[in-house]
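Take a look at the structure set out below.
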Amino acid sequence: MPALAIMGLSLAAFLELGMGASLCLSQQFKAQGDYILGGLFPLGSTEEATLNQRTQPNSIPCNRFSPLGLFLAMAMKMAVEEINNGSALLPGLRLGYDLFDTCSEPVVTMKSSLMFLAKVGSQSIAAYCNYTQYQPRVLAVIGPHSSELALITGKFFSFFLMPQVSYSASMDRLSDRETFPSFFRTVPSDRVQLQAVVTLLQNFSWNWVAALGSDDDYGREGLSIFSSLANARGICIAHEGLVPQHDTSGQQLGKVLDVLRQVNQSKVQVVVLFASARAVYSLFSYSIHHGLSPKVWVASESWLTSDLVMTLPNIARVGTVLGFLQRGALLPEFSHYVETHLALAADPAFCASLNAELDLEEHVMGQRCPRCDDIMLQNLSSGLLQNLSAGQLHHQIFATYAAVYSVAQALHNTLQCNVSHCHVSEHVLPWQLLENMYNMSFHARDLTLQFDAEGNVDMEYDLKMWVWQSPTPVLHTVGTFNGTLQLQQSKMYWPGNQVPVSQCSRQCKDGQVRRVKGFHSCCYDCVDCKAGSYRKHPDDFTCTPCNQDQWSPEKSTACLPRRPKFLAWGEPVVLSLLLLLCLVLGLALAALGLSVHHWDSPLVQASGGSQFCFGLICLGLFCLSVLLFPGRPSSASCLAQQPMAHLPLTGCLSTLFLQAAETFVESELPLSWANWLCSYLRGLWAWLVVLLATFVEAALCAWYLIAFPPEVVTDWSVLPTEVLEHCHVRSWVSLGLVHITNAMLAFLCFLGTFLVQSQPGRYNRARGLTFAMLAYFITWVSFVPLLANVQVAYQPAVQMGAILVCALGILVTFHLPKCYVLLWLPKLNTQEFFLGRNAKKAADENSGGGEAAQGHNE
């Protein structure tokens, strides 16, 4: 900004020339025109003692000079003159202005406001029933600078529906259209500014802060808004207090010291200070004097650029200062404009021409800015000069400039102006102008602004940081905010080159949630999330359970998908059972092969011949049924498992039952009866018994499948990390009834052979059958408690094992001994050993008798 730098030097040179010389700056604060705009600017301030000692409603002297207020007033002058010199907005018309000093005091501001509301051509306000045709001295008012003053003037001007456009008042309450129907502003409301502040705190993880506000409407409302926004974002306010305005009384001093003590006790490193410049001046004065440890101060816009605060001695001791200022367009010619008018103020000829015009308002109001006419270099802070030279005050200057253009645009719309002229029928009244300002858009340099329904404009913010390059700070832009915060970390200066930490408790590790201690949510212990839950967000207070189809280990930040679990073919237990299947199936096939090879031998014939082979085939099918249990279950496999296992077993046990019945008959009945019954047990009737038993078992299986069909179930509760898919048995009682046929056959076999006495010199067939049935019962009786206690995932493996062990037991106890005789004891493979002498004789007699009868018949 070279032009602004030149302006700063020119201003300094002018002020040096102005030492001891009388200037005429105050006389430049009024200009005539077709329409007059009022202006309220903080050109000075008063001593607090003067207000305390005031006992009569007389004038209040403004003893201090405010350079910033002077620059803002000159920005309004420049905007008015720019509009008058152009033809884009008000061709053929001139705007005038009447600027007054608010002295930063409500009492002084009220007096100026009353002068604006006085009837044109007079200095008084008359009482009327209807003010519709009332013509005040000014058409609209620019200002004031502070929300405290705007709350007062806003109600004054709203009664007359006079448009008021503030360039700095940002209280959110001023957006209330019922109370302030004629109030507008060219800055965003404090709510937007505080949203930016909360975003800044979140960005640096500053969740343990103090919040202080000035003891006035501005500070109290700001604290209220900040508190609600901070709570919604998980930021804890360790201490919240109000700072009294600057006062030398002992009572006020005690309040300030109490605020400082409580901030120290809260052990915060960041303080949000939403206060007026006077309150901040009071707080920082005592903070520096009493040696408060440096903090990070997040400033409100009202004091971030205040020369009252920036020129405080030893201000650098307070620490780091950050704050947001609304962004505006640059006005590069403003430096030249200020330089020119300051030079004119020192020109005696120019001042003499102004003195020739009598200012009637000065008889009532007094001189507009007494301190402006005798300012000297020491009246202007070096920090303000540096910031102005660097273009750091352009946001406030532009806001004033834009406020003037908003009124000019509204007047342009009201008068229906075009590029050549305006339709001037009669003088425009303030309420007529106001009608055209609602939701109006207007141009100010490169920006297009628009008033919303609440009279606010939407503008971006610049994040400013105080940088100590001299006894007073200089503002540096270190970020922007337009709904999202963008920081320039390389431009930020921190003590020790480390970002301060302001947290009550450390950040929890991954997979941990917060358990609050006390009243503040930011003070907490970290608790691990248990298995099956996870931490969804870093600020969570409870662990979030995983979905049904997910799982998580302890201290998780996310859930993992559950893998399906079933008895897979590749599992070791399945592979072991498949090896056992091969063994049992191999033995059954070997026994079947030997039986077929020795089909005519007494051993095979005594064992039932075809029934013996049929039993071996059924035993093999019984073993093969285990192949239905491994793998991912399906509806078909679940339905087929029990029938495919029990029907072959019924066929096998029915043949063994016939063997047991024949053994019992031969041993316990007379020979004639025994021979007669044995002929039936070895003929067609024997197959009818097998068919009947199989039919009964098939009927039971059909009833089981129809009444209680097993189904594929997805079980989420059995395994912590997997989802179990298995065949669900809907009724264990019905499944037990499916076993009833086989159990009855086995019991009858055991009963028929256990009591039979063996005959000397004969093969003890009853012993093999007894042990075979014992193997059956031991297997399935052991199966019940084992199945009840094993995990559901491995219940199919238990059923597979029971089937194979049962088949192996029958093979080992009944079939393999016969194979042993066929292979290694062929001398015992005789009719006498397997059938006995009586049986052989009876067989021969039956054979001879049959032949004689046949010959007789022939």
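Just so it is clear, glycine is given a Cβ too, placed from its N, Cα and C backbone atoms.
For the naturally occurring variant THR55 to Ala, Swiss-Prot gives the following note: In strain: 129/J, 129/SvEv, AKR/J, BALB/c, C3H/HeJ, DBA/2J and DBA/2J. Every protein chain considered, the tally of other Cβ atoms within 10 Å of the Cβ of THR55 (variant position) stands at 5.
Looking at Swiss-Prot, you'll find the natural variant ILE60 to Thr noted as follows: In strain: 129/J, 129/SvEv, AKR/J, BALB/c, C3H/HeJ, DBA/2J and DBA/2J; may influence the ability to form dimers or bind sweeteners. In the three-state DSSP assignment, the secondary structure recorded for ILE60 (variant position) is coil.
For the natural variant PRO61 to Leu, Swiss-Prot gives this note: In strain: 129/J, 129/SvEv, AKR/J, BALB/c, C3H/HeJ, CAST/Ei, DBA/2J, FVB/N, ST/bJ and SWR/J. The structure shown keeps the original residue.
A helical conformation is recorded for ARG261 (variant position) in the three-state DSSP classification. Listed in sequence order, there are no same-chain residues at least 6 apart in sequence whose CB falls under 8 Å from the CB of ARG261 (variant position). Here the residue is the original one, but Swiss-Prot notes a natural variant at this spot, ARG261 to Cys: In strain: FVB/N, ST/bJ, SWR/J.
Residue density at ARG371 (variant position): 21 other Cβ atoms are found within 10 A of its Cβ, drawing on all protein chains shown. The secondary structure of ARG371 (variant position), as reduced to three states from DSSP, is helical. Under its natural variant annotations, Swiss-Prot gives ARG371 to Gln the following note: In strain: 129/J, 129/SvEv, AKR/J, BALB/c, CAST/Ei, C3H/HeJ, DBA/2J, FVB/N, ST/bJ and SWR/J.
Around LEU692 (variant position), a 10 Å sphere centred on its CB holds 11 further CB atoms from the protein chains shown. The DSSP secondary structure for LEU692 (variant position) is helix. Recorded in Swiss-Prot as a natural variant, LEU692 to Ser carries the remark: In strain: FVB/N, ST/bJ and SWR/J.
One entry in Swiss-Prot concerns the natural variant ILE706 to Asn. Its note says: In strain: SWR/J. In three-state terms derived from DSSP, ILE706 (variant position) belongs to a helical segment. A simple way to gauge crowding: the CB of ILE706 (variant position) has 8 other CB atoms within 10 angstroms, across all the protein chains here.
Variant annotation in Swiss-Prot: ILE706 to Thr, described as In strain: 129/J, 129/SvEv, AKR/J, BALB/c, C3H/HeJ, DBA/2J, DBA/2J, FVB/N, ST/bJ and SWR/J; the structure shown retains the original residue.
For the natural variant GLY855 to Glu, the note given in Swiss-Prot is In strain: 129/J, AKR/J, CAST/Ei, DBA/2J and SWR/J.
With ARG371 (variant position) as the anchor, the candidate variant positions are THR55, ILE60, PRO61, LEU692, and the one with the nearest CA is PRO61. Neighbours of PRO61 (variant position), defined as other CB atoms within 10 A of its CB across all chains, total 14. The two recorded residues, PRO61 (variant position) and THR55 (variant position), show a Cα separation of 14 Å. Geometry remark: LEU692 (variant position) versus ILE706 (variant position), CA distance 21 Å. Reported as a whole number, the C-alpha separation between ILE706 (variant position) and ILE60 (variant position) equals 103 Å. Packing around ILE60 (variant position) is summarised by its Cβ count: 17 other Cβ atoms lie within 10 angstroms of its Cβ, all protein chains included.
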